[in-house]
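Enquirer: Can you read through this structure? Questions will come right after.
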Amino acid sequence: MAKQARAVQTWRSIVDAAASVFDDYGYERAAISEILRRAKVTKGALYFHFASKEAIAQAIMDEQTSTVEFEQEGSPLQSLVDGGQQFAFALRHNSMARAGTRLSIEGVFLGGPHPWGDWIDATARMLELGQERGEVFPQIDPMVSAKIIVASFTGIQLVSEADSGRADLRGQVAEMWRHILPSIAHPGVIAHIKPEGRVDLAAQAREKAEREEQEARIAAEAKGAGSDAATDSGSRSGGSGLRGGGSGRGPRAGGAGDEGDEEPAGAGVAAGGVVA
């Protein structure tokens, strides 16, 4: 259990550090050495979890698509507005959201699925739900409108970044909705939509930070419990720490590929177990 908690904590450290590096430098200029420095992990630990820089970037992209969740209950259009405002807030305060957006704009994954596809599909589904519930005009094409909405948001956040470091992004997103809503929704519905969003995003962010802090504390406690158990076991066996070939290092819990290795599995070790 302690080893598993450590692995999760290491994975999290690598992804968070990589997000800040990609946010600062973009994909091409991001260096593995800088990710290692910010994550405070070894090269072996990084390659235990990720085969390449692209794999790390993909993990960030996957996290970005989970940043916003659209509520299925209530007004589909208000849920779309709230989701957009939630992501605008994340772009201001969350390096993971900024890194994922920058990677998408840079077109890092041109060989795979388009990075905007999940956003467009999710938006189209909410517009379809809006049609079913009588909020959205029946004659509009949800997919076409979804592409316009996602493209508009993308352009607005780029301009906001250049103008104010995204300080005015939420206000600009509200203006975007004031322009788009009349073309897709009934006037009676628009009167009840709040373009600024209806969620206290600051309170929501505080709650999320508290949850993450609690999870990190639990993981650290589990790691400490595992270390205590290992110490007790070593004391009962004589405490020499010399096993196998008597190297003084002892076998790693996960074998040659354990995340604590200084290099990827097998690197630096010659035949017979002698360090090269």
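Backbone N, Cα and C define each Cβ position, glycine as well.
Original residues throughout; no substitutions modelled.
Reproduced below are the annotations present in Swiss-Prot:
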DOMAIN    8-68  domain 'HTH tetR-type'
MUTAGEN   Val41 to Ala  Loss of DNA-binding activity
MUTAGEN   Trp119 to Ala  Loss of A-factor-binding activity
MUTAGEN   Glu135 to Ala  Loss of both DNA-binding and A-Factor-binding activities
MUTAGEN   Lys147 to Ala  No loss of DNA-binding or A-factor-binding activities
MUTAGEN   Ile149 to Ala  Loss of both DNA-binding and A-factor-binding activities
MUTAGEN   Gly155 to Ala  Loss of both DNA-binding and A-factor-binding activities
MUTAGEN   Asp168 to Ala  Loss of both DNA-binding and A-factor-binding activities
VARIANT   Val274 to Ile  In strain: IFO 13350
Enquirer: Just to be sure I understand: of Val41, Glu135, Lys147, Gly155, Asp168, which mutagenesis positions have a C-alpha no more than 10 angstroms from the C-alpha of Trp119 (mutagenesis position)?
Expert: Lys147
Enquirer: Do you know offhand how many angstrom separate Asp168 (mutagenesis position) and Gly155 (mutagenesis position) by C-alpha?
Expert: 14
Enquirer: Can you count the other CB atoms that lie within 10 A of the CB of Gly155 (mutagenesis position)?
Expert: 12
Enquirer: Any idea which of the mutagenesis positions Glu135, Asp168 has the thinnest Cβ neighbourhood at 10 Å?
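Expert: Comparing Cβ neighbour counts within 10 Å for the mutagenesis positions Glu135, Asp168 gives Asp168.
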Enquirer: Distance between Gly155 (mutagenesis position) and Lys147 (mutagenesis position) at the Cα atoms, whole Å?
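Expert: So the Cα of Lys147 (mutagenesis position) lies 12 Å away from that of Gly155 (mutagenesis position).
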Enquirer: Which of these mutagenesis positions is closest to Glu135 (mutagenesis position) if you go by CA atoms: Val41, Lys147, Ile149?
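Expert: Closest by Cα: Ile149.
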Enquirer: For a three-state summary based on DSSP, what are the helix, strand and coil counts in the domain 'HTH tetR-type' (8-68)?
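Expert: When I sort the residues of the domain 'HTH tetR-type' (8-68) into the three classes, I find 50 helix, 0 strand, 11 coil.
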Enquirer: How does the model score the domain 'HTH tetR-type' (8-68) in terms of mean pLDDT?
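Expert: Summing pLDDT over the domain 'HTH tetR-type' (8-68) and dividing by its length gives 92.
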